[in-house]
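Asks: S37 to A appears in Swiss-Prot as a mutagenesis experiment; the accompanying note says: Decreased phosphorylation. What Swiss-Prot notes for the published mutagenesis of S46 to A is this: No effect on phosphorylation. Annotation of the published mutagenesis E149 to Q in Swiss-Prot: Loss of calcium binding; when associated with Q-226 and Q-263; the original residue is retained in the structure shown. Annotation comment: Swiss-Prot describes 179-196 as domain 'EF-hand 2', evidence class sequence analysis. Annotation source Swiss-Prot lists domain 'EF-hand 3' at 202-237, citing sequence analysis. Looking at Swiss-Prot, you'll find the mutagenesis T223 to A noted as follows: No effect on phosphorylation. Under its mutagenesis annotations, Swiss-Prot gives E226 to Q the following note: Loss of calcium binding; when associated with Q-149 and Q-263. Look at Swiss-Prot and you will find 239-271 tagged as domain 'EF-hand 4'. Summarising the annotation, Swiss-Prot assigns Ca(2+) 3 binding site to D252, N254, D256, T258, E263. The mutagenesis experiment E263 to Q is recorded by Swiss-Prot, whose note states: Loss of calcium binding; when associated with Q-149 and Q-226.
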Amino acid sequence: MATEHNVQLVPGSQKIPKGVVSPRSAAEGPALTRRRSKKESWHPGSQKASSGDQSSSQGSEASGSSKHPPRTKVGQEEPSSAPARPASHRHSHRHRSDPQQDAAQRTYGPLLNRMFGKDRELGPEELEELQAAFEEFDTDQDGYIGYRELGDCMRTLGYMPTEMELLEVSQHVKMRMGGFVDFEEFVELISPKLREETAHMLGVRELRIAFREFDKDRDGRITVAELRQAAPALLGEPLEGTELDEMLREMDLNGDGTIDFDEFVMMLSTG
């Protein structure tokens, strides 16, 4: 009879035949396989592919940026695509002299300067205005005002002197006039400023006065004969016949051979 042998399996003593995978090795196998597959995803070939994808995505971003240009920061000027204009265009709107206006200024300019310009004498109304302003600041009524009151007195007359102008006037009064001025000295100080202020403020009344200096017969028109007659006294020199004819032709807007007051005013206007 065959003898039965009781075989006891001792843990760890059993040998595993070749070709048979133990449960532990089987568990490790997939883990090794997973690590291997992860390493394969880091293969240089895959890096090249990913870099190619990045380059393609960067290219798409670059193409998209060309469609949508970057915004300009606040305070930064946008580049102008329009071509720069030549420098000559900057001065294309300069004021061009008008022959008619030049002729009028040449004819009537000396008269107006003598009557209403910087070299004219003050009229009675202007002297009365200065007298009233002087008396307002002569508080003790002794006929003098101090240099400290000159600035306020000038402002009362409508002038706005600068600090430098006030300093010059004050120094002049203190050093040469003892710090006080009487009315005559006050007029000497103020009249140049007054003439300068009104030299370019000719009203209708002043223009009519100048017009009557030429219009001797008071018919409201200036003829060639009247222009020739008034020229030596008003302009300081006689005018030749051809020069008179040319001047009258340039200033005679309606072509009637004479200059009326409207034409006189229009030719003297500096528009």
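Quick reminder: no glycine exception, Cβ is built from N, Cα and C everywhere.
Original residues fill every noted site, and no substitution is shown.
In the displayed structure, how are the listed features positioned relative to their neighbours?
Replies: Residues within less than 8 Å, Cβ to Cβ, of E149 (mutagenesis position) and separated from it by at least 6 positions along the same chain comprise F137.
The average pLDDT the prediction assigns to the domain 'EF-hand 2' (179-196) is 81.
The Cβ neighbour count for T223 (mutagenesis position), using a 10 Å radius over every protein chain in view, is 17.
Its Cβ taken as reference, E226 (mutagenesis position) is surrounded by 18 other Cβ atoms within 10 Å in the chains shown.
Spatially close to E263 (mutagenesis position) yet at least six residues away along the chain are M251, D252, L253, N254, judged by Cβ distances under 8 angstroms.
In the three-state DSSP classification, E263 (mutagenesis position) falls within a helix.
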Asks: Let me know the most crowded of the binding-site residues, choosing from N254, T258 and counting other Cβ atoms within 10 Å.
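Replies: Per the Cβ count within 10 Å, the most buried is T258.
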Asks: Over all shown protein chains, what is the count of other CB atoms within 10 A of the CB belonging to D256 (Ca(2+) 3 binding site)?
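Replies: For D256 (Ca(2+) 3 binding site), the count of other Cβ atoms within 10 Å is 10.
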Asks: As a quick check of your reading of DSSP, tell me how many residues in the domain 'EF-hand 2' (179-196) are helical, how many are strand and how many are coil.
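Replies: Tallied per class, the domain 'EF-hand 2' (179-196) gives 14 helix, 2 strand, 2 coil.
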Asks: For the Ca(2+) 3 site given as D252, N254, D256, T258, E263, which other residues of the same chain have their Cβ within 8 Å of the site's Cβ centre?
Replies: R221, M251, L253, G255, G257, I259, D260
